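Record features (Swiss-Prot):
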{"type": "ACT_SITE", "residues": "ARG16", "note": "active site, proton donor"}
{"type": "ACT_SITE", "residues": "GLU146", "note": "active site, proton acceptor"}
{"type": "BINDING", "residues": "ARG16, ASP17, TYR144, THR179", "note": "pyruvate binding site"}
{"type": "DOMAIN", "residues": "8-269", "note": "domain 'Pyruvate carboxyltransferase'"}
{"type": "MUTAGEN", "residues": "ARG16 to Lys or Gln", "note": "Loss of activity"}
{"type": "MUTAGEN", "residues": "ASP17 to Ala", "note": "34-fold increase in Km for pyruvate and 315-fold decrease in kcat"}
{"type": "MUTAGEN", "residues": "LEU81 to Val", "note": "3.3-fold increase in Km for pyruvate and 10.1-fold decrease in kcat"}
{"type": "MUTAGEN", "residues": "PHE83 to Ala", "note": "5-fold increase in Km for acetyl-CoA and 120-fold decrease in kcat"}
{"type": "MUTAGEN", "residues": "TYR144 to Val", "note": "114-fold increase in Km for pyruvate and 5.3-fold decrease in kcat"}
{"type": "MUTAGEN", "residues": "ASN310 to Ala", "note": "2.2-fold increase in Km for acetyl-CoA and 1.7-fold decrease in kcat"}
{"type": "MUTAGEN", "residues": "LEU311 to Ala", "note": "8-fold increase in Km for acetyl-CoA and 6-fold decrease in kcat"}
{"type": "MUTAGEN", "residues": "TYR430 to Leu", "note": "No change in Km for acetyl-CoA and 2.3-fold decrease in kcat. Severely impairs inhibition by isoleucine"}
{"type": "MUTAGEN", "residues": "ASP431 to Ala", "note": "1.8-fold decrease in Km for acetyl-CoA and 5-fold decrease in kcat"}
{"type": "MUTAGEN", "residues": "LEU451 to Val", "note": "1.5-fold increase in Km for acetyl-CoA and 4.3 decrease in kcat"}
Amino acid sequence: MTKVETRLEILDVTLRDGEQTRGVSFSTSEKLNIAKFLLQKLNVDRVEIASARVSKGELETVQKIMEWAATEQLTERIEILGFVDGNKTVDWIKDSGAKVLNLLTKGSLHHLEKQLGKTPKEFFTDVSFVIEYAIKSGLKINVYLEDWSNGFRNSPDYVKSLVEHLSKEHIERIFLPDTLGVLSPEETFQGVDSLIQKYPDIHFEFHGHNDYDLSVANSLQAIRAGVKGLHASINGLGERAGNTPLEALVTTIHDKSNSKTNINEIAITEASRLVEVFSGKRISANRPIVGEDVFTQTAGVHADGDKKGNLYANPILPERFGRKRSYALGKLAGKASISENVKQLGMVLSEVVLQKVLERVIELGDQNKLVTPEDLPFIIADVSGRTGEKVLTIKSCNIHSGIGIRPHAQIELEYQGKIHKEISEGDGGYDAFMNALTKITNRLGISIPKLIDYEVRIPPGGKTDALVETRITWNKSLDLEEDQTFKTMGVHPDQTVAAVHATEKMLNQILQPWQI
């Protein structure tokens, strides 16, 4: 018998629960831009963007987002977390222009008694008052059962009575949160299944937390039990270990269940980068789906297998997410790794040169030196007996910055046998350097790629004289939707000088007519 494919709703909680990540606070414009991207490009079904009554600034932010949403007919896809506090939350939401209240109720007897000091009967009366007032105010209501995961395990009768009470109210959905991230997949199935068996007509959704790194697995079991929606955040932002990561959740749903979502997979990477930049929380290189290294093969045997029929490919293809497969260079590289990188550079090597390049790459890897695809032309020139000299050399760079002075830079570079000098100011030392450099390159008709990312890596240990590694990502395409990115790296005890070295490498990369 063929199973019927179900379509699940996804509520993105990046802007509300995700903002509870330590050190994360989105500005109004950042929240607006993220909300636009989530709803219009990533195509999440709904977004939760704020908690009611947090601050005047938060009210103004919600008002801005709702003004935009009204012009796009998206107001009912935007939701606000609210509280059982009489008419206060509802009035706040009315003032904000929002149309949907996600009411936070107590999903365990322990929370109810210890935090509120009320009986279930008293609390249910309070909940009903808020719901009735919200409906009269023209709002739609969903209900969170906070700490439900502990509630159904330790006070099941209370949970049953609360859901029974809510089943008689005019609400849209009931949310089942694993607030403290304590559930196993088996427990998730049991808890969700027990409610859906008794209340099959209620729209239940599961809200996971990742304390045991089980939130995606728990979500799969919630699907198996029959939930109609799931909650997630971009990059897994959230309290403690975070919420269920949307990128991994959606991919797993599409590949490992009989369900689908409305999510546009190819926009996942861009959503991840957007939130990474605005949150200031870098994602790890090996984070599934969106990490920098997850579509990179390091072992030479893998590159060889891919070349001979994609022997090491899996269903998580990079093209699904707007990305490309790459092959790392180092002591584990093989000829296939080298040839694939050379091919991407638009070059063809003889077997003799290819072998020499491989030997040099392995030698550098043994010395614990990072080799990037952008280094290959220089290595090829060297092993081929060519000079591999720089086309452009930064002869000197004096950068001054400090407290009470405007940063400024004076640079001197040599290009095609001529010396070029320039002075400029900037918002920082490197910005002043780039402003001076741009004046020169504009005169020379050289177009500088757009700087996409600037990353500084300092080794642990706290030594003030430690070598700093600065990696800069550039995009050669004026159309940022087109991926022509490449990285250059500089190493120096001074962070800004390391960035200058990385920039010099970038200039030689775009100016060198490599033809080996």
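Glycine is no exception: its Cβ is also placed from the backbone N, Cα and C atoms.
Features as recorded by Swiss-Prot, highlighted on the structure.
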residue : record                : DSSP class
ARG16   : mutagenesis position  : coil
LEU81   : mutagenesis position  : strand
TYR144  : mutagenesis position  : strand
THR179  : pyruvate binding site : coil
TYR430  : mutagenesis position  : helix
LEU451  : mutagenesis position  : strand
Looking only at the domain 'Pyruvate carboxyltransferase' (8-269), report the model's average pLDDT.
98
Distance check, please: Cα of the residue listed as 'active site, proton acceptor' against Cα of THR179 (pyruvate binding site), rounded to an integer number of angstrom.
6
I want the residues beyond ARG16, ASP17, TYR144, THR179 whose C-beta is within 8 angstroms of the mean position of the pyruvate site's C-beta atoms, in chain order.
VAL13, GLU48, LEU81, ASN102, LEU104, GLU146, PHE175, PRO177, HIS207, HIS231
Restricting the comparison to the recorded positions ASP17, PHE83, THR179, which residue's C-alpha is spatially nearest the C-alpha of ASP431 (mutagenesis position)?
ASP17
Pyruvate binding residues ARG16, ASP17, TYR144, THR179: largest Cα-Cα distance, in Å and rounded to whole number:
14
Given the mutagenesis positions PHE83, TYR144, TYR430, which one has the fewest other C-beta atoms within 10 angstroms of its C-beta?
PHE83
Lowest local Cβ density among ARG16, ASP17, GLU146, THR179, ASP431, which the record lists as recorded positions, within 10 Å:
ASP431
Starting from the Cβ of LEU81 (mutagenesis position), draw a 10 Å sphere and report how many other Cβ atoms land inside it.
22
LEU451 (mutagenesis position), number of other Cβ atoms within 10 Å:
15
Would you kindly give the Cα-Cα distance separating THR179 (pyruvate binding site) and TYR430 (mutagenesis position), rounded to the nearest Å?
44
Pairwise CA distance, ARG16 (mutagenesis position) versus LEU81 (mutagenesis position), rounded so that it is a whole Å:
8
